[in-house]
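*Asks:* The structure follows.
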Amino acid sequence: MEYGKCRGIERGMGRRDFLKAATLLGATAAGAGMLAGCAPKSASEAQAQTAPAATGGLDPADVDWKYETDVVIVGSGSGGTCAAIEAAEAGADVVVFEKDKAMYGGNSALCGGYMLAAGWSTQEEITGYAGDTGEAFANQMLRWSQGLGNQDMIREACLRSGEAVDWMMDTGRTYEGASPLPPVWSCGDTEADVVPRSVYNHNAYGATEGHMATLKKRAESLSNIEIEMGCEVAHILKNAEGSVIGVQLADGSFAKARKGVVMACASVDNNLEMSKDLGLMQNVWGLTLEGAGLLAPGNPDMDSNTGDGVRMLREIGAELCMQQAVCMNDSIYVGGISDWGMSEILGKDVNIHDSSNIDAILVDKTGRRFCQDDAEWGYVMHECAQAAWKQGFTPDDPTTGYIFYVYDATGAPFFEMKGHTPDTCDTTFSADSVDGLAEFIGCDPTALASEVERWNSFCEAGLDADFGRRANMAPIATPPFYCDVVRPGPMGTFAGAKSNVEAEIIGLDGNPIPRLYGAGCIIGGNVSGAFYFGCGWSITNTVVWGREAGRNVAALEPWE
């Protein structure tokens, strides 16, 4: 693999400052180039060069191609790298353009490298659980989707998930265990759905040792993959027949793709204005609170993920597929994993990463609980966002979006471990009585006290009659009492192109756009619903659909 570098966006710019500069809806070609820090020859020249791209009338013979290759891949994350590997191993020459100057792999390099899967070859060996199937996995995920997204793609991702984990192991990745996803009772889960599918290796994660490092090493072994860092793609190019023939970079140069283009960039993660325009309510809530200083350490996301891919896809007439789901957790890890009784079910201890839910309840600004707060964390964070909007959240006043943990002295050590104390954190408050917390929350003291009393009665009975919570049924009864604001940490949205099980991107006419494929979060709306499906779902889909896109684009005959 060869590396190059062209001018691109500088890392390290503050997110809020960057967002002000990076609202790309309706941006001209010149504007896109300037925002990226690239240098077209002139504004008028850049506009003239790129006008045919948007109308689909570009003549390849009239273009001065700086790059000529078989396959262009936009984005170096897991989806893009999997596509590059498959295309290169099929004999295609590949160029990967990465917007960031320094970080290869995007969000995939920052995540824990979990994969969510069923039926991989070592599942029984490392978990003690036998007989899991992709079909059982698919049935649960389809229920969780609630009919949203592409049902065929969700099912197919689950059916291929075990193969995807095995492929990663063949590539050099190792796994040490797997955790079950906490069930979501409102989506029809039962104890039979508590299966260890979230596979991990906590001794090898991140950019240097984990999932992305494994893929990067394999890509580097292939001489027909070229990586261009700091090269922002600004436009997708189509010819007069409507086929994709390449891309234009933000510096005004052009890259020919003789076989096709794979869009594998992120979604609108850190673009607040675009999130508002697209109605991505959970992301708007998360970005607003994060922008107000309620940061959630440990929930990384690339500042350069600002919706470029969505803008480019709209330019060429791609159909969009957007879901409310956001890969988002908070600094306390609400909805954390426990073994959910699996040791008892199997009659032996199982190798499960246990980070079980905390001794706290979640309440809104009325002082009332609103969800099953021990469910899978993607579901819980979605419910927090929904509760915030229902209570009158407006982005102009972040405090209107506050959701609160309520706990007592028994639960305090866990929060202290996370750095949340009244002395060190201005969103943590303590009082000698539950009534005293109401002033900080801004609710009726009687309502809050009644809710805590009701919760305590559920703990005594061993049954949460309101929402079915089962983990950490601990009463809130030992003073001092605490409340703490939830700090949402957005890590990735799922708004982008509509696609199919061949990883082809669909146009507004309902047909695949010739020679255009997608993988990663830019096609994540197809495999998502109202809430994120849990640790490893994104990475599994990047592997499944990245490989599919790479194989299929490499199999095409060149257009010249």
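Just so you know, glycine gets a Cβ as well, placed from its N, Cα and C.
The shown structure was predicted, so the numbers you read here are calculated from the model rather than taken from an experiment.
So Swiss-Prot has the following annotated:
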MUTAGEN   Cys82 to Ala  Decrease in catalytic activity. Still binds a [4Fe-4S] cluster
MUTAGEN   Cys158 to Ala  Decrease in catalytic activity. Still binds a [4Fe-4S] cluster
MUTAGEN   Cys187 to Ala  Decrease in catalytic activity. Still binds a [4Fe-4S] cluster
MUTAGEN   Tyr532 to Phe  No effect on catalytic activity
MUTAGEN   Gly536 to Ala  Decrease in catalytic activity
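What's the neighbourhood like for these features in this structure?
*Replies:* In this structure, Cys82 (mutagenesis position) is part of a helix by DSSP.
In the structure as shown, the Cβ atom of Cys158 (mutagenesis position) sits within 10 Å of 29 other Cβ atoms. DSSP assigns Cys158 (mutagenesis position) to a helix in the three-state reduction.
For the recorded site, Cys187 (mutagenesis position), the DSSP three-state label reads helix. A simple way to gauge crowding: the CB of Cys187 (mutagenesis position) has 20 other CB atoms within 10 angstroms, across all the protein chains here.
Spatially close to Tyr532 (mutagenesis position) yet at least six residues away along the chain are Ala325, Val326, Cys327, Met328, Trp377, Gly378, Tyr379, Met381, His382, Phe494, Ser538, judged by Cβ distances under 8 angstroms.
Around Gly536 (mutagenesis position), a 10 Å sphere centred on its CB holds 25 further CB atoms from the protein chains shown. Under the DSSP three-state reduction, Gly536 (mutagenesis position) is assigned to coil, being neither helix nor strand.
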*Asks:* Express the distance between the Cα positions of Cys82 (mutagenesis position) and Cys158 (mutagenesis position) as a whole number of Å.
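*Replies:* Each residue's Cα considered, Cys82 (mutagenesis position) and Cys158 (mutagenesis position) end up 17 Å apart.
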*Asks:* Just counting, how many other CB atoms are there within 10 A of the CB of Cys82 (mutagenesis position)?
*Replies:* 33
*Asks:* Roughly how many Å lie between the Cα atoms of Cys158 (mutagenesis position) and Gly536 (mutagenesis position), rounded to a whole value?
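*Replies:* About 12 Å separates the two Cα atoms.
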*Asks:* Could you state the whole-number distance in Å separating the C-alpha atoms of Cys187 (mutagenesis position) and Gly536 (mutagenesis position)?
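*Replies:* Counting only the Cα atoms, the answer is 19 Å.
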